[in-house]
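**Q** Copied straight from Swiss-Prot:
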- 6-108: domain 'Response regulatory' (DOMAIN)
- Glu49 to Asp: No effect on DNA-binding or dimerization (MUTAGEN)
- Asp73 to Ala: No effect on DNA-binding or dimerization. No effect on DNA-binding or dimerization; when associated with A-49 (MUTAGEN)
- Glu78 to Ala: No effect on DNA-binding or dimerization. No effect on DNA-binding or dimerization; when associated with A-101 (MUTAGEN)
- Trp89 to Glu: Significantly reduced DNA-binding. No dimerization (MUTAGEN)
- Trp89 to Ala: No effect on DNA-binding or dimerization (MUTAGEN)
- Lys101 to Ala: No effect on DNA-binding or dimerization. No effect on DNA-binding or dimerization; when associated with A-78 (MUTAGEN)
- Asn182 to Ala: Significantly reduced DNA-binding (MUTAGEN)
- Asp184 to Ala: No effect on DNA-binding (MUTAGEN)
- His186 to Ala: Significantly reduced DNA-binding (MUTAGEN)
- Arg191 to Ala: Protein localization in inclusion bodies (MUTAGEN)
- Val207 to Ala: No effect on DNA-binding (MUTAGEN)
Amino acid sequence: MAGPKHVLLVSEHWDLFFQTKELLNPEEYRCTIGQQYKQELSADLVVCEYSLLPREIRSPKSLEGSFVLVLLDFFDEETSVDLLDRGFWYLIRPITPRILKSAISLFLSQHSLHSVPESIRFGPNVFYVLKLTVETPEGSVHLTPSESGILKRLLINKGQLCLRKHLLEEIKNHAKAIVARNVDVHIASLRKKLGAYGSRIVTLRGVGYLFSDDGDKKFSQQDTKLS
């Protein structure tokens, strides 16, 4: 990605944020500081006080595509679990400028290494990965984080087998027992939501799934062999 990464710092603790900004290389990071989180504002990373997150961002039905690092004043198990379940990172005070600078650098470096396209087109449809939304000629289809992760992996590897164990990695669930059956449930939901294109998700029984390039092609278990 060309140019410096945009980091939006949202807090009422201006000293911490200005000191952190001083530690970040301006050639690598462009920091803007404000006291209000604006959902429409584009940024590679939003660092925001939990108390300043808008209600809709905290709600379970909010879009989870925004990369947000949340700052907590104290540990609360329910809050921490909720944030993790929705894909947010968080830090708990005390937080120094050096700690915040290191967290920002680590977050953006890891996401650069594992970057995915912002959108993937299949047929007349466009899957907006970060927004967890598929735009179709009939309208918008909203996906859960797990459905989005599975569809992303299938489309990136279109026409190729995706093993069940790899699709399990896309399930956003912190339950101790995540079994192969979870993949089948999310696949069934995806097929319904994608309508006619749901039939492109082909089952290779006992092995995994693939997203077919050819809607007219019929697959069987023997069509793909593992090496």
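Cβ atoms here come from the backbone N, Cα and C positions, even for glycine.
Heads up, this one's the original sequence, none of the swaps are in it.
Let's see these features in context: how buried, what's close, how far.
**A** Spatially close to Glu49 (mutagenesis position) yet at least six residues away along the chain are Val10, Ser11, Glu12, His13, Val70, Leu71, judged by Cβ distances under 8 angstroms.
Other Cβ atoms within 10 Å of the Cβ of Asp73 (mutagenesis position), summed over all protein chains shown, number 12.
Using a 10 Å radius centred on the Cβ of Glu78 (mutagenesis position) and all shown protein chains, the other Cβ atoms total 7.
Around the Cβ of Trp89 (mutagenesis position), the number of neighbouring Cβ atoms within 10 Å comes to 15.
Lys101 (mutagenesis position) carries a helical DSSP state (H, G or I).
The Cβ of Asn182 (mutagenesis position) has 17 other Cβ atoms within 10 Å, all protein chains considered.
Around Asp184 (mutagenesis position), no same-chain residue six or more apart in sequence has its CB under 8 Å from its CB.
Cβ environment of His186 (mutagenesis position): Thr144, Ser146, Glu147, Ile150, Ile171 lie under 8 Å away, each six or more residues apart in the same chain.
Its Cβ taken as reference, Arg191 (mutagenesis position) is surrounded by 15 other Cβ atoms within 10 Å in the chains shown.
In the three-state DSSP reading, Val207 (mutagenesis position) counts as coil.
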**Q** Restricting to the same chain and to sequence separations of six or more, state which residues have a Cβ under 8 Å from that of Lys101 (mutagenesis position).
**A** Thr20, Leu23, Leu24
**Q** According to DSSP, does Glu49 (mutagenesis position) fall in a helix, a strand, or coil?
**A** strand
**Q** For Asp184 (mutagenesis position), what is the secondary structure by DSSP, using just helix, strand and coil?
**A** helix
**Q** For Val207 (mutagenesis position), list the number of other Cβ atoms lying within 10 Å of its Cβ atom.
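**A** So the Cβ neighbour count for Val207 (mutagenesis position) comes to 15.
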